[in-house]
Amino acid sequence: MALSVNDCARLTGQSVPTMEHFLPLRNIWNRVRDFPRASTTAAGITWMSRYIYGYHRLMLEDLAPGAPATLRWPLYRQPPPHFLVGYQYLVRTCNDYVFDSRAYSRLRYTELSQPGHQTVNWSVMANCTYTINTGAYHRFVDMDDFQSTLTQVQQAILAERVVADLALLQPMRGFGVTRMGGRGRHLRPNSAAAAAIDARDAGQEEGEEEVPVERLMQDYYKDLRRCQNEAWGMADRLRIQQAGPKDMVLLSTIRRLKTAYFNYIISSTSARNNPDRRPLPPATVLSLPCDCDWLDAFLERFSDPVDADSLRSLGGGVPTQQLLRCIVSAVSLPHGSPPPTHNRDMTGGVFQLRPRENGRAVTETMRRRRGEMIERFVDRLPVRRRRRRVPPPPPPPEEEEGEALMEEEIEEEEEAPVAFEREVRDTVAELIRLLEEELTVSARNSQFFNFAVDFYEAMERLEALGDINESTLRRWVMYFFVAEHTATTLNYLFQRLRNYAVFARHVELNLAQVVMRARDAEGGVVYSRVWNEGGLNAFSQLMARISNDLAATVERAGRGDLQEEEIEQFMAEIAYQDNSGDVQEILRQAAVNDTEIDSVELSFRLKLTGPVVFTQRRQIQEINRRVVAFASNLRAQHQLLPARGADVPLPPLPAGPEPPLPPGARPRHRF
């Protein structure tokens, strides 16, 4: 694929004038004679890259003509003869994130030669790592009698997690410079208030330093012991942090809808479980379907932020099993299904339902008006719609309407709150689905944020089995925390490396790998897990596998080693693939006592392949020819090459044939 000057500038970090001076060329077919032989073959470029130019570091410099990095050997005030398109962008992407360490290895070059086409590609392996502190969660170490308070602990954890999943989020953005006093002192992440005070000063006084507060806050969320409850919802916070104005409105509306639905089914479930409840005051009862646009009234009544204290207080009124079903049903919107119910009374939560209105059943009326009502709701949002509104279908003919009424007469006895609640959920789900379609592509990648459903369903299964204990809760908390970090990082890499069209068009992602190493307090490896994926959807497929894998492993906590007959079933539950690491490591992870784990190291490894572009400027080609000839003569005499930036005069071009090829280089081929 042809590379434009602008694309090269974006992906190399150079300015457009620099690339215009460089004159990039991708296909050197019939242009090979313009370059020294070492500059056109994979072996020759490897030799030049390693011993002369040091491309792995040179590509990160400003290489404009006359820039400081170009003044002496081997560039002599000109850009290099090649640019590795996308390499600098990859390094910048990894550097912009909160990794503790980054390594780039196996920088290699490959040739593609066929009649009419001769190109060279570069490839590299990037390994970015950071460690999160998952050590002893205070709830499990400060309790003398854990079993007596197990239900309260479980309810508290669920309440905090649900608040994080359903509470409305507001982005927190800082601009300008933040200065903090006390150079060299340890800066704690929670010292943001002190930073705000120091930032008021007009100038920077002695003893102050500029502090990357965003980096400090990210480090804060790497430590479960310190951030405690604030760890929940980290992935969603960063998602909305990166959203534009339109996406913020849509994402906030989606969360309001999920919150309203959760509050609605909780109130309905609580009402069923308390038959002696007092009737609701008329002012709080919604009469349906008289309110044709009932969604607005629904949101107004139910979208108050989910409160942790009120959720904890539900312990006596709503069994944990039903609470979990309600959570799964709300968080999985617009997918999933409504929570099962066996109550057939005409209640519908705080809605007052009338069996028939104007000769038509309530639920059927809502169903018929659903599409038009949803369109009106979206049209009232303060955003410009990206998709054209599809007009609602025309009303059915009188004959069909009469037949429908006859069917409703027959099915009148079947009209129940089960159908009504299903219609409420179907309407909310369809509305959320439509709002997600209105999101920009960068904000629509919800596949990275659906991991919560897997964990809630795992706890639901444990609750059904009566297997909630300290071990399962500890692992549930720890793996949920790990999943938050994994989702956040994979989403970031997806946005920068796959969702950025210019990079995705020219640079191929060959392999994406996540390595999870659990370590004890001495730093020893307790177990290690590996997940690999390739292709266009590598990041989302990795997240789906990791989420399912960790959630399934929660159910094995505290059970010790797996028996032979259990291993095959467990491998099926985690959807084991051959590229998921050693089976013994997986079994060790399932059987380990999680109190031994002090930290979890997450490594994100990427193998990418991108294009090499050649210069068409004669002056750069001539300098390269003279540099290669001089370096080849030094190598032939077993002398050391000058260090990059050495004050070596530009050597003259020796007379006669070109110097011999570097080791491993192939001669030119003519087709």
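Every residue gets a Cβ built from N, Cα and C, even glycine.
Here the residue is the original one, while Swiss-Prot reports the published mutagenesis Asp578 to Asn with the comment Decreased pTP initiation activity to 29% of wild-type activity. No effect on DNA binding. Sequence-distant neighbours of Asp578 (mutagenesis position) (same chain, 6+ residues apart, CB-CB distance under 8 A): none. DSSP assigns Asp578 (mutagenesis position) to coil, not to a helix or a strand.
Quoted from Swiss-Prot for the published mutagenesis Asp578 to Arg: Decreased pTP initiation activity to 7% of wild-type activity. No effect on DNA binding.
Experimental mutagenesis is annotated in Swiss-Prot for Asp578 to Glu, with the remark: No effect on pTP initiation activity. No effect on DNA binding.
Packing around Asp582 (mutagenesis position) is summarised by its Cβ count: 12 other Cβ atoms lie within 10 angstroms of its Cβ, all protein chains included. One mutagenesis experiment named in Swiss-Prot is Asp582 to Glu, Asn or Arg, and its note says Decreased pTP initiation activity to 65% of wild-type activity. No effect on DNA binding.
Listed in Swiss-Prot as a mutagenesis experiment, Asp582 to Asn is described as follows: Decreased pTP initiation activity to 85% of wild-type activity. No effect on DNA binding.
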